[in-house]
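Feature annotations, courtesy of Swiss-Prot:
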- E220 to H: Loss of activity (MUTAGEN)
- E220 to Q or D: Decrease in activity (MUTAGEN)
- S221 to V: Loss of activity (MUTAGEN)
- S221 to C: Loss of activity (MUTAGEN)
- S221: active site, acyl-ester intermediate (ACT_SITE)
- E348: active site, charge relay system (ACT_SITE)
- H446 to Q: Almost no loss of activity (MUTAGEN)
- H461: active site, charge relay system (ACT_SITE)
Amino acid sequence: MNLLVTSSLGVLLHLVVLCQADDHSELLVNTKSGKVMGTRVPVLSSHISAFLGIPFAEPPVGNMRFRRPEPKKPWSGVWNASTYPNNCQQYVDEQFPGFSGSEMWNPNREMSEDCLYLNIWVPSPRPKSTTVMVWIYGGGFYSGSSTLDVYNGKYLAYTEEVVLVSLSYRVGAFGFLALHGSQEAPGNVGLLDQRMALQWVHDNIQFFGGDPKTVTIFGESAGGASVGMHILSPGSRDLFRRAILQSGSPNCPWASVSVAEGRRRAVELGRNLNCNLNSDEELIHCLREKKPQELIDVEWNVLPFDSIFRFSFVPVIDGEFFPTSLESMLNSGNFKKTQILLGVNKDEGSFFLLYGAPGFSKDSESKISREDFMSGVKLSVPHANDLGLDAVTLQYTDWMDDNNGIKNRDGLDDIVGDHNVICPLMHFVNKYTKFGNGTYLYFFNHRASNLVWPEWMGVIHGYEIEFVFGLPLVKELNYTAEEEALSRRIMHYWATFAKTGNPNEPHSQESKWPLFTTKEQKFIDLNTEPMKVHQRLRVQMCVFWNQFLPKLLNATACDGELSSSGTSSSKGIIFYVLFSILYLIF
């Protein structure tokens, strides 16, 4: 009997040792940069391998501030990839201290300029050559972190058996200060950080069980715009296969500026910090001498006007990363032609109104007076002259009930969302689909049951992300069973699209997500209800933003009387009416 027990214990001990050896071999990966040791993390009823904080570039510190990234030099020994890395230096939202709704987007690790790292989640056992999905965070190009709880890749990687990567990139002036012509601060280095991370993934992901030929990049807001920018940029096109854009596209009005405007903002930053402005060299030297927080504290001062949904340091159309203007590239088909999946949320504007428009509060219904509505319109369309503002007001006012505070509130939500997210994305998708080979469009209109923001904010910008990353699968977070099912469905759509270029299962009996075509323009709702197919998302408003208003502003750009402050003249009103009639006719 004792011999049997001893023998059984020996076998058990041998199995434990073998399991530990298997765990160790799964967690130790030899990349082209060097060896990395990951960690085993629990996920639902199982576990997954995580490799956190792998460097892909040299730290952009000291004289490397504002410069293009340089590849990480190979290291000896084993890199400890068991904890999240630093977050990049950035503006921290302190509007609502202690409020989880806003603080969930703030950095959750120490901030540092040494921040160019990526994180990888790998199914266990390690796959042979599986699909790879690379996440690019949003944050208006002034904020964002790969380490946020809402971006935890373990649920999506585990549930859909994909390798999930999240990368980091410099934001604010650190990533997008642009003095065109200077090698010391060329601009767009945040986008080049992203590209360098994609290059690292391309060169190394096979060692983690991923297939470098089936990489899908996906992102939200500025991350979605970034994804679109890599579709456009010739230097990025070979580093991924497919793309998903959530609530952002490269042509959004806040997502880029001219090189001249980029330079003006860089000089204005220096002026705010008492730098010598005699030359680029002196300006850059001065800005490099400043502490990071000094730059962050004054970055909002460089904007040319008071506005909502505009950010200080963003990509510039430089002739290099972007060979020509975005519109000319879209018109000519000068972009990567592949399958894309993209969409928007129902209430894209509400979050931004809370941070700048008069009359809005998270602690009330935010019923908006007519006076506050008019002020909000001016902040929402800061580039428009008075006639343009009148056109926006006319388009979004219920003139049978123009003093209704709820309608005024919801009208501003629609103005900000249509102008900054929905209609730019619709313009992009229509242009892209003429040349691409498979497009799928969604409209996310489910408000989470546990959302802490007030009801009036609706289905908020950014709040589809938790469904994409599988948070409703976590029982402790108090989502409903229907929301868990929605999250599983969205994850499966995203992953199936990444694997095949089509979000639909080939032999499924469920309703099919139809292709978007320029003729029919079909899209689906994403919510807890059975699938519904619609056509021509926000078409009336998007014709206004994408066609009518630009022509109106162009036609009146040189007319001082029509652009003067105060109420438009009778001449302006007559001009507007005639222009509208002619536009509708022709």
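Cβ atoms are placed via backbone N, Cα and C, with glycine included.
Keep in mind that this structure shows the original residues, not the substituted ones.
Everything Swiss-Prot records as a feature, shown here on the structure.
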| residue | record | Cβ contacts under 8 Å, 6 or more apart |
| --- | --- | --- |
| E220 | mutagenesis position | Y137, G138, Q246, S247, G248, G462, E464, I465 |
| S221 | mutagenesis position | G138, G139, G140, Q246, S247, G248, H461, G462 |
| E348 | active site, charge relay system | S247, V416, G417, D418, N420, V421, I422, H461 |
| H446 | mutagenesis position | V459, F467, E483, L486, L526, N527, T528 |
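Secondary structure at H461 (active site, charge relay system), taken from DSSP and collapsed to helix, strand or coil, is coil. Within 10 Å of the C-beta atom of H461 (active site, charge relay system) sit 28 other C-beta atoms, taking all shown protein chains into account. Secondary structure at E220 (mutagenesis position), taken from DSSP and collapsed to helix, strand or coil, is strand.
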